[in-house]
Amino acid sequence: MASAARLTMMWEEVTCPICLDPFVEPVSIECGHSFCQECISQVGKGGGSVCPVCRQRFLLKNLRPNRQLANMVNNLKEISQEAREGTQGERCAVHGERLHLFCEKDGKALCWVCAQSRKHRDHAMVPLEEAAQEYQEKLQVALGELRRKQELAEKLEVEIAIKRADWKKTVETQKSRIHAEFVQQKNFLVEEEQRQLQELEKDEREQLRILGEKEAKLAQQSQALQELISELDRRCHSSALELLQEVIIVLERSESWNLKDLDITSPELRSVCHVPGLKKMLRTCAVHITLDPDTANPWLILSEDRRQVRLGDTQQSIPGNEERFDSYPMVLGAQHFHSGKHYWEVDVTGKEAWDLGVCRDSVRRKGHFLLSSKSGFWTIWLWNKQKYEAGTYPQTPLHLQVPPCQVGIFLDYEAGMVSFYNITDHGSLIYSFSECAFTGPLRPFFSPGFNDGGKNTAPLTLCPLNIGSQGSTDY
């Protein structure tokens with residue numbers, strides 16, 4: 001122990017007061033204290049130039065190498081060299097002594113010299129074997145927890161793999177169902193198309209047969225009339241005796257002859273274009289439309305939510321801006337459509353007149369003008385409670401078997417198409433504008449019509465729809 005104590009004292013004598021490790025290139029300053037050259041140089045560079053031990057000032061240029069201390073460090077290292085050889089892993093790399101203590105603060109294995117040094121002497125120490133036992137137990141606990149987490153991770157990996165496989169299977173099954181459903185729907189639509197075409201052809205044949213019969217009867221009457229005309233003409237150019245022969249009977253025949261009423265009014269189609277499931281498909285393109293008060297004619301009254309419009313009894317005192325219609329009871333939707341597919345529905349219940357459709361944002365708003373596709377309006381309308389027309393040039397009469405209470409409007413910008421559907425009649429097609437040359441933004445168009453002495457006071461109301469995933473928000 002005495003030898004160990006002396007070695008400890010010797011190591012302390014060759015320990016730098018700054019880094020607390022054995023001297024490396026030791027130097028002495030004016031006051032006589034020694035330090036590692038690098039350590040004291042860093043102190044001097046910091047502007048202090050004060051001895052860390054006695055606080056006396058010193059100059060870096062006066063540093064003196066301390067060869068005696070350097071030799072002592074080398075001698076101590078040589079003494080420990082033999083002990084280090086062959087047992088390097090269990091020996092202190094600095095002092096060459098056996099590592100048999102554990103510093104709990106620094107978490108390091110120490111030799112007895114390190115433990116007595118100023119760097120560690122105030123730290124709690126335990127025997128290396130005791131520390132190893134304690135940390136062995138802690139490591140076992142940590143290892144058990146990590147293995148439990150590893151098992152959980154492996155279990156999750158298996159579950160993810162199963163879920164991935166199940167999901168792929170589910171998607172493939174759904175793909176097959178979708179494909180089969182659409183194949184079935186396509187086949188059904190083909191069959192329904194053929195059925196409706198056959199009904200239309202049947203209507204065509206029936207009406208042509210009726211018209212043919214009327215034409216034959218008319219031909220018979222025309223022939224009888226021509227024969228009577230010829231007889232009267234012949235009598236007018238014959239002798240007096242021939243003219244007077246049975247003249248009374250002939251005159252009675254001519255006076256009693258009348259063209260029989262054949263009722264040749266235009267036939268109406270009994271079949272309509274009705275595509276099963278069309279409403280559902282159109283509503284996937286549904287958009288939320290609101291009315292733009294800045295475009296509303298001063299006589300129009302908009303609801304608070306801007307989803308309903310009616311003609312008021314008095315003209316409102318509102319600014320006459322450039323966007324506002326001033327001559328007709330018209331209003332535009334607030335939305336601007338530059339592309340995409342868009343669909344909305346309007347309730348026209350109880351109305352005797354209305355106009356619906358789309359128009360260019362740049363259409364004329366002031367004075368009198370014609371609603372037609374030539375002037376940038378793609379609309380249909382009802383007037384006088386029974387006359388439906390499309391705003392072509394000239395107008396196209398529309399024949400509806402079922403008066404609509406709700407009208408669907410579908411805009412396909414890229415296809416240049418605006419279509420109108422009778423929602424009341426299972427979504428049957430009313431009319432389509434096709435191959436339209438759209439330029440610039442389009443806007444929904446509405447007119448509740450004039451009141452017509454109180455007969456057309458019901459409002460136009462935008463119907464609530466579930467906004468579809470394909471409906472564009474490019475407003």
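Here the Cβ of each residue, glycine as well, is placed from N, Cα and C on the backbone.
Under its mutagenesis annotations, Swiss-Prot gives CYS16 to Ala the following note: Loss of E3 ubiquitin-protein ligase activity. Does not inhibit NF-kappa-B-induced gene expression. Loss of E3 ubiquitin-protein ligase activity; when associated with 31-A--A-33. There are 20 other CB atoms within 10 A of the CB of CYS16 (mutagenesis position), with all protein chains counted.
Residues or ranges marked as Zn(2+) binding site in Swiss-Prot (evidence: sequence analysis): CYS92, HIS95, CYS114, HIS120. CYS114 (Zn(2+) binding site) falls within a helical segment according to DSSP.
According to Swiss-Prot, the domain 'B30.2/SPRY' annotation covers 268-465, on the basis of sequence analysis.
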Integer Cα-Cα distance in angstrom, CYS16 (mutagenesis position) to HIS95 (Zn(2+) binding site): 15
Fewest other Cβ within 10 angstroms of its own Cβ, chosen from the binding-site residues HIS95, HIS120: HIS120
Coarse DSSP state, helix versus strand versus coil, of HIS120 (Zn(2+) binding site): coil
Listed binding-site residues (CYS92, CYS114), ranked by Cβ neighbours within 10 Å, top entry: CYS114
Three-class DSSP secondary structure - CYS92 (Zn(2+) binding site): coil
